[in-house]
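J.: Below you will find the structure I want to go over with you.
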Amino acid sequence: MTFAKGILAALALAAAVGQASATELEHWPAPAARQLNALIEANANKGAYAVFDMDNTSYRYDLEESLLPYLEMKGVLTRDRLDPSLKLIPFKDQAGHKESLFSYYYRLCEIDDMVCYPWVAQVFSGFTLRELKGYVDELMAYGKPIPATYYDGDKLATLDVEPPRVFSGQRELYNKLMENGIEVYVISAAHEELVRMVAADPRYGYNAKPENVIGVTTLLKNRKTGELTTARKQIAEGKYDPKANLDLEVTPYLWTPATWMAGKQAAILTYIDRWKRPILVAGDTPDSDGYMLFNGTAENGVHLWVNRKAKYMEQINGMIKQHSAAQAKAGLPVTADRNWVIVTPEQIQ
C-alpha cells in the first residue's frame with residue numbers, strides 16, 4: 001500500500017511539473033488563443049505539423065533587409081566583394097554619392113520581385129556560415145534602427161531599417177505546438193542558413209529543429225577541398241550536422257525549389273509531405289505566402305495571418321473571395337474562407 005501511494009505521488013508530481021512547464025499563449029488576443037488551443041487539442045500527438053513563414057510572421061521586420069544595410073554600415077559587405085554574377089544592372093552613382101547595395105536591391109525589386117528575392121539571399125555569398133552567424137547575432141542584439149539610402153525616382157532618400165524583433169506570441173505558439181507532438185516547420189523566402197541562425201538557436205526561444213528550417217538555398221563550398229553541398233542535400237542523405245557546416249562558404253548558386261510564391265507550396269511537397277497537409281499555415285504577405293496558405297492548409301486547419309499592412313489585408317480578403325468561388329466552381333470543399341486567425345504585430349509582440 002505504501003509503495004502504491006508512493007507511485008501515485010510520483011505520478012502526481014510529474015503531472016504537476018508537466019503542467020507548470022507547459023507553454024501558454026499569453027501574448028495572443030483571447031479569441032485567437034482559444035481557436036489555436038482548440039486546434040492544438042484536436043491534433044495533439046497525431047503526427048500533425050504546422051508551417052510558418054519567418055520574416056514579419058514569426059518575428060517582426062525582415063532579417064535580410066536589415067542584415068544587408070547593417071553589414072554595409074560595418075563596411076564588411078561592399079560593392080567590391082559582391083559576386084560578379086550579382087551585378088545585374090549598372091549602379092546608380094551620382095555626384096558625391098555611391099549607390100548602396102540596399103538601394104541596388106530596391107531597384108531590382110522595381111524590376112520584379114522574382115529578381116530581387118533571389119538576389120537578397122545571394123548577396124551574402126563569400127562569407128562562411130560562422131561569419132554570418134556572428135553578424136546575425138550582432139544584428140539581433142543591435143536594438144536600434146539601421147540607416148539606409150535608396151532612390152525615390154531620381155531623388156536620393158533615407159530611411160531607418162528596423163532589425164528583427166521576436167514575436168512573443170509566435171515563440172509561445174511554436175513551443176506549444178511542439179510540446180503537443182505537432183512538428184513545426186519554417187518555410188521562408190530568406191536564405192535558409194540565415195533563418196536557421198535565428199529559428200533554431202535556443203537563445204531566441206523558437207526552438208525549431210535545424211533540419212525543419214526551409215528557405216532559399218544556395219550551394220555551400222568547402223574552401224579547402226572545393227566540395228559543394230547544401231543542408232537540404234545533407235538532410236536528404238541523412239548526414240546533416242549544422243556545426244560541421246559552420247566553416248563552409250556561401251556561394252551565389254541557387255538550389256531549387258525556390259521558396260517564395262508557389263515555391264513555398266513546392267517546398268512542402270518536396271521536403272515535408274506529398275499528401276499530408278499542415279494543420280496550420282502562418283504568413284503575412286499575400287503573394288509570397290498565398291500559395292501555401294490557400295493550397296497548403298489542411299481542410300480543417302487554421303490560416304494564421306499577421307495583419308501588418310492595410311493593403312495586404314485588403315488583398316488577402318480579395319484572395320479569400322476569389323479562391324472560395326474557384327473552389328465552389330470546381331466542386332471542391334470550400335475552405336479558403338474558413339478558420340482564419342488574424343492578428344496584428346502589436347497584439348503578439
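Just so it is clear, glycine is given a Cβ too, placed from its N, Cα and C backbone atoms.
If you look for the noted substitutions, you won't find them, since the model keeps the original residues.
I grabbed these lines from Swiss-Prot:
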ACT_SITE  Asp53  active site, nucleophile
ACT_SITE  Asp55  active site, proton donor
BINDING   Asp53, Asp55, Asp284  Mg(2+) binding site
MUTAGEN   Asp55 to Glu  Loss of activity
MUTAGEN   Ser188 to Thr  Strong decrease in activity with phosphorylcholine and pNPP as substrates. Still activated by Mg(2+), Zn(2+) or Cu(2+). Slight decrease in inhibition by tetramethylammonium chloride
MUTAGEN   Asp284 to Glu  Strong decrease in activity with phosphorylcholine and pNPP as substrates. Still activated by Mg(2+), Zn(2+) or Cu(2+). Slight decrease in inhibition by tetramethylammonium chloride
MUTAGEN   Asp287 to Glu  Retains 65-70% of activity
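Any idea what these are sitting next to in the structure?
T.: Non-local contacts of Asp53 (active site, nucleophile) by the CB criterion (under 8 A, 6+ apart in sequence, same chain) comprise Val186, Ile187, Ser188, Ala189, Lys264, Ala282, Gly283, Asp284, Thr285, Ser288, Asp289.
Under the DSSP three-state reduction, Asp55 (mutagenesis position) is assigned to strand. Around the Cβ of Asp55 (mutagenesis position), a 10 Å sphere holds 22 further Cβ atoms from the protein chains shown.
Over all protein chains present, the Cβ of Ser188 (mutagenesis position) has 29 other Cβ atoms lying within 10 Å.
Secondary structure from DSSP puts Asp284 (mutagenesis position) in coil.
Its Cβ taken as reference, Asp287 (mutagenesis position) is surrounded by 13 other Cβ atoms within 10 Å in the chains shown.
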J.: Between Asp55 (mutagenesis position) and Asp287 (mutagenesis position), what is the CA-CA distance rounded to a whole number of Å?
T.: 14
J.: List, in sequence order, the residues of the same chain other than Asp53, Asp55, Asp284 whose Cβ lies within 8 Å of the centroid of the Cβ atoms of the recorded Mg(2+) site.
T.: Met54, Asn56, Thr57, Ser58, Ser188, Ala189, Ala282, Gly283, Thr285, Ser288, Asp289, Val306
